[in-house]
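Before any comments, here is the structure.
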Amino acid sequence: MALYDEDLLKNPFYLALQKCRPDLCSKVAQIHGIVLVPCKGSLSSSIQSTCQFESYILIPVEEHFQTLNGKDVFIQGNRIKLGAGFACLLSVPILFEETFYNEKEESFSILCIAHPLEKRESSEEPLAPSDPFSLKTIEDVREFLGRHSERFDRNIASFHRTFRECERKSLRHHIDSANALYTKCLQQLLRDSHLKMLAKQEAQMNLMKQAVEIYVHHEIYNLIFKYVGTMEASEDAAFNKITRSLQDLQQKDIGVKPEFSFNIPRAKRELAQLNKCTSPQQKLVCLRKVVQLITQSPSQRVNLETMCADDLLSVLLYLLVKTEIPNWMANLSYIKNFRFSSLAKDELGYCLTSFEAAIEYIRQGSLSAKPPESEGFGDRLFLKQRMSLLSQMTSSPTDCLFKHIASGNQKEVERLLSQEDHDKDTVQKMCHPLCFCDDCEKLVSGRLNDPSVVTPFSRDDRGHTPLHVAAVCGQASLIDLLVSKGAMVNATDYHGATPLHLACQKGYQSVTLLLLHYKASAEVQDNNGNTPLHLACTYGHEDCVKALVYYDVESCRLDIGNEKGDTPLHIAARWGYQGVIETLLQNGASTEIQNRLKETPLKCALNSKILSVMEAYHLSFERRQKSSEAPVQSPQRSVDSISQESSTSSFSSMSASSRQEETKKDYREVEKLLRAVADGDLEMVRYLLEWTEEDLEDAEDTVSAADPEFCHPLCQCPKCAPAQKRLAKVPASGLGVNVTSQDGSSPLHVAALHGRADLIPLLLKHGANAGARNADQAVPLHLACQQGHFQVVKCLLDSNAKPNKKDLSGNTPLIYACSGGHHELVALLLQHGASINASNNKGNTALHEAVIEKHVFVVELLLLHGASVQVLNKRQRTAVDCAEQNSKIMELLQVVPSCVASLDDVAETDRKEYVTVKIRKKWNSKLYDLPDEPFTRQFYFVHSAGQFKGKTSREIMARDRSVPNLTEGSLHEPGRQSVTLRQNNLPAQSGSHAAEKGNSDWPERPGLTQTGPGHRRMLRRHTVEDAVVSQGPEAAGPLSTPQEVSASRS
């Protein structure tokens, strides 16, 4: 029955029935009857003139059927049994069944039978038409190849052996290998003399190619397609996430015309067979059949000849979304790259191109692009929102309430739900609150029967409550309001879905966290047995999965199955969501549970990449179990000794084990927080630290927790109250902004390491300690400088982070910045008073590290700020010794030693000028030989700008008050630049002395002191506008402590 198929709309018998007896077609539709249609191959040319059409129309009666002319017919299994009224009691096979609809949407069934009911021949098999130049099944291929397939098997066995050795080769390697196997088998086939003669005919040659390709690919399909699936794993997961979010899509949403929707169910069934095809040729034939089904006319009255490419694309888009094929990208790659028997410039190639266009259209986000939040929910593709919230413009109070909830109109929602004032008015008009007189009864009943009353328990035609609508539309601000009005967080709709189900299905993490906070149950199963976690995994919403799992790991049931027996891990593995899988496995999801098909999550893995992730966690779990097993007691030990030992140490062992479990639990909670910080998940951080909106708004008014200043310890004045409130607040989870992991990393450390510039201010304003050290004695500023995160460094320095602290290796933040070549950070640190000649445990200064790492602009910047080239490291090498000969860095370093003394030498001498006019001129002569780097030019412009007045040593120490501010425009116009210093009351001779020096002054070290009134030392400090410095966040490394910057090359 399933082996034969034909287009009944082109069947001569059915066409004749429609043309000659349209009345019968209308009648059978009205009574929802059955039409018997003989297959095309069994019909003779005289069938229209001799056939009695009434005998082919069946009307159901008790326990059997009757034709319109009163004959009895029985349907037994896959056969038609003819009864009373027929001249010959035949048994006619049923080939297949289809359901048709007329223009009034009345349905009737058509049974395609092997031959007409009047047929007398002994043979009952249909003469099914077939394409003589097409092979559809592997059985057809084996029959065509005959004994040649045995020769192919030896080549294929060899391919299997070599593939295992070259499994990690490139895709092109495997394409070539498979093509070589195909070519070799085809060559063997053409060695047959008979087939060689047939190959001269193009049609026969194409048939041979198809046969070889189908056979070869069928035998190596598991190897090749598994590899392709691994290569396309990330693309498949991304595409699946888009299509899963579009399950509410309707045909009208993408412009599918009604006349094209009749064949969509058949096309969908055919497309679902794609993954059962084991060769590119078979997959293409499947796609072609889908296109053919789409373009078939549902009746003679509907002409589909004018179907354009856009109409076909709309239907294909709908099929791609609604057909559950989780590896579209792998299928496309497989078909395009491993089809060897034909070029793409044929009918099959056109079908493939059409599907590619539809898939690319979905990948671009054209169907899933969401408008900004300000545009409301009307343009979003939600769970039928457009149907009743915006498209149904009714005056129903419930519809009005739901519309305001969907659009986030909190004021109107609160007005509609505020019944307290009305109730108070009603009570005041009553004789007394418990009165049941006639007047009071009328008053109360009138209120109860008021159709305009809406409550948090009102429902629409889907069983949705206001909380359902707020959840499905992502209106987190309305969740608090609805719950405060009495909304039930665990209310279910007609499909058994709670608001938490819908929030997880749509991926709204903030709504999910709020519902969990209000005690929404994460274990409620809908009509399909799915929990909210199942839906979050189905649609790939990793944030919602984390919210559900992290809320309460102890009570979250990760291993509960739905009606198919699938756990959340089954679903995530089937759709290839690696992040979701890792979250589930990290929190104890089992990889050994079987669903109703006896499949474990490992067996459901979409590709080998997902499988390897789960296997790795499975092996690590087994190792942890083995390591946690206690050793067996020695049999030689006496019972008395064991009893005595247990009696004396039972309490201590129990308390120790409980403390150990408590510590492990605490560290698990801390790790969750640190992972959320590393991911930049602000909503999860807020939830774990229990920050409210009020906390964020009041963050500007908070003071540092490291050194709070109160009027007295218990003061609650307006100045001290915010800090007292923050310090007194301890989250129920025990987590705070200064908690640390086992390696000493705090949330601020992790945020600094990963460049989370948006989290740094919030953590600091909530009391994070910028001076906290991890196991390597590194502060957050060390990590930010090591990774080159400018905005993070700037925020930490603005929060008074100390720029000269050293870690375990003796490195300062400046040394890390110089080693990494981050010249913007170097300038920023120097501006905030970083010690320029501080050395690490190897004796290397910042200049050493910059020279070793060959960062010419950093070297130049350090020299301009007075870095000493005379400092020796522990190998007795200066920065000059570390530089390469005849390099640009050596050229920079050679200018300074001839005229710049070290800091100690300057202090011992008669405070001579730090840089002479001669060296300034010598240096400026080489200025334009350097690369044209904007930041470097900036410092040249600064040092050649204006005349400066001298300062006393006290004024030098307050150098942050005398910083010139250069605008970005002035940096690009050196002729117009102006540097403004705050003028101090200095003696006239000092001012004239400084004026005579002009541009010949060189920047001074900040540590110099004044020893005589006759000599003044001037320090120039320069501030760079933030807009000049690159502020883009860099990709952070893994969550780990910083490693010591290598300086071994010195």
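A Cβ is built for glycine as well, from the same backbone N, Cα and C atoms used for every other residue.
The annotation domain 'VPS9' is assigned in Swiss-Prot to 233-371. Recorded in Swiss-Prot as a mutagenesis result, K546 to D carries the remark: Impairs interaction with RAB32. For Y550 to A, Swiss-Prot lists a mutagenesis experiment annotated as follows: Impairs interaction with RAB32. For the published mutagenesis D679 to A, Swiss-Prot gives the following note: Disrupts interaction with VAMP7. Swiss-Prot gives this note for the published mutagenesis M684 to D: Disrupts interaction with VAMP7.
Overlay of Swiss-Prot annotations on the structure.
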residue	record	DSSP (3 states)
K546	mutagenesis position	helix
D679	mutagenesis position	helix
M684	mutagenesis position	helix
Between Y550 (mutagenesis position) and M684 (mutagenesis position), find the distance joining the two CA atoms and give it rounded to the nearest Å. 9
How big is the Cα-to-Cα gap, in Å, between D679 (mutagenesis position) and K546 (mutagenesis position)? 12
What does DSSP give as the helix, strand and coil breakdown of the domain 'VPS9' (233-371)? 87 helix, 0 strand, 52 coil
Integer Cα-Cα distance in angstrom, K546 (mutagenesis position) to M684 (mutagenesis position): 8
I want to check the contact list for M684 (mutagenesis position): same chain, sequence separation of six or more, C-beta distance under 8 angstroms. What comes out? Q509, L513, D543, K546, A547, Y550, A676
On average, what pLDDT score does this prediction assign to the domain 'VPS9' (233-371)? 83
Could you tell me which of these mutagenesis positions, Y550, D679, has the greatest number of Cβ atoms within 10 Å of its own Cβ? Y550
Across all the protein chains here, work out how many other Cβ atoms are within 10 Å of the Cβ of K546 (mutagenesis position). 26
